[in-house]
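Peer 1: Here you go, one structure.
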Amino acid sequence: MESADFYEAEPRPPMSSHLQSPPHAPSNAAFGFPRGAGPAPPPAPPAAPEPLGGICEHETSIDISAYIDPAAFNDEFLADLFQHSRQQEKAKAAAGPAGGGGDFDYPGAPAGPGGAVMSAGAHGPPPGYGCAAAGYLDGRLEPLYERVGAPALRPLVIKQEPREEDEAKQLALAGLFPYQPPPPPPPPHPHASPAHLAAPHLQFQIAHCGQTTMHLQPGHPTPPPTPVPSPHPAPAMGAAGLPGPGGSLKGLAGPHPDLRTGGGGGGGAGAGKAKKSVDKNSNEYRVRRERNNIAVRKSRDKAKQRNVETQQKVLELTSDNDRLRKRVEQLSRELDTLRGIFRQLPESSLVKAMGNCA
């Protein structure tokens, strides 16, 4: 981590494997030391750079990132190229100190009294600059290939369109297993023990795991969904302590007692098993039977009365029909008589009768 009391170092003059550090004391600002560490002598003019030695003779560093087309960027080719060049540079850098390379002052060296940089003999060897171009290439090639944020050399990411089979699977699974948000855990009791506090959290995890879906191949059968534990209590038991027949659905419906038979157990074919046994000699059973008999008698009397009333209406309507039929026959006979009378009269009398009417 960088400290707030340090300053950026000035650009380093070119160095070679045969060039020793200048005899003058470096300035504090040039090597990033805090102010006030010692008197800052005026900077001496840098020594004239000597031509590079034989080791670094053919090494150059050219930034070609601006000339590379991102569309034509080949990851494998550049990876092999950079790795091969880096191996060569590291081998040359390792052979550099053996060939007579000296120690150079660097910003990370410890400062002695007066702000001067101490030699490498007292505090271990500094990082070897076997040759300037080798270190420079190592520093340039790493970010050139490894950095991803560079806009010019960003690796190409080929977008793959989703296949129709995957979309069909996802739609089918989404229809079979609709997502349901897990119920929130109930608030813990203020005086509950740790065991009581862990139970709601466990139920919440089970409920959350019950909502997960499985992606299977089309040929495999679809498993049933994981049952989610219900926060409601178990379905009510029958009158005799047995669960009602028909499963949990009938148990949740809640059986209604029959007023006629007086049963209070579950419904269906096994209603008699869940019915409470009643003593036939008790007064309660006798009163219930008497009420049932009275209700049956009333219903039978009402049915008989409705039948009698219906028969009376039928008789009345039949008599009215006969009477109307006789009336129709009488009117038909009178019509025939009047027609015979008009046929017997002459036409002159008919004309006179029509004139008088006019």
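Keep in mind that glycine also has a Cβ here, set from the backbone N, Cα and C atoms.
Heads up, this one's the original sequence, none of the swaps are in it.
Note that the coordinates shown come from a computational prediction; the quantities given were computed from them, not determined experimentally.
Here's the feature list from Swiss-Prot:
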DOMAIN    282-345  domain 'bZIP'
MUTAGEN   LYS159 to Ala or Arg  Not sumoylated. No effect of sumoylation on cell cycle inhibition
MUTAGEN   TYR285 to Ala  Decreased transcription factor activity. Strongly decreased transcription factor activity; when associated with R-293
MUTAGEN   TYR285 to Ala  Increases interaction with TFDP1 and TFDP2, reduces DNA-binding, transactivation activity and represses E2F1:TFDP1-mediated transcription, loss of cell cycle inhibition and adipogenesis induction
MUTAGEN   VAL287 to Ala  No effect on repression of E2F1:TFDP1-mediated transcription, no effect on cell cycle inhibition or adipogenesis; when associated with A-290
MUTAGEN   ASN293 to Arg  Decreased transcription factor activity. Strongly decreased transcription factor activity; when associated with A-285
MUTAGEN   VAL296 to Ala  No effect on DNA-binding and transcription factor activity, but modified sequence specificity
MUTAGEN   LYS304 to Ala  No effect neither on interaction with TFDP1 or TFDP2 nor on transactivation activity or repression of E2F1:TFDP1-mediated transcription, no effect on cell cycle inhibition or adipogenesis; when associated with A-301
Peer 1: Would you mind splitting the domain 'bZIP' (282-345) into helix, strand and coil residue counts from DSSP?
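Peer 2: Reading the DSSP string over the domain 'bZIP' (282-345) gives 62 helix, 0 strand, 2 coil.
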Peer 1: May I ask for the distance between VAL296 (mutagenesis position) and TYR285 (mutagenesis position), taken between their Cα atoms and rounded to an integer number of Å?
Peer 2: 16
Peer 1: Would you mind reading off the Cα separation of ASN293 (mutagenesis position) from LYS304 (mutagenesis position), to the nearest angstrom?
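Peer 2: Between the Cα atoms of ASN293 (mutagenesis position) and LYS304 (mutagenesis position), the distance comes to 16 Å.
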Peer 1: Restricting to the same chain and to sequence separations of six or more, state which residues have a Cβ under 8 Å from that of LYS304 (mutagenesis position).
Peer 2: none
Peer 1: Name, in the order they occur in the sequence, the residues of the same chain whose CB lies under 8 A from the CB of TYR285 (mutagenesis position) and which sit 6 or more residues away.
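Peer 2: TYR285 (mutagenesis position) has long-range Cβ partners VAL278, ASP279.
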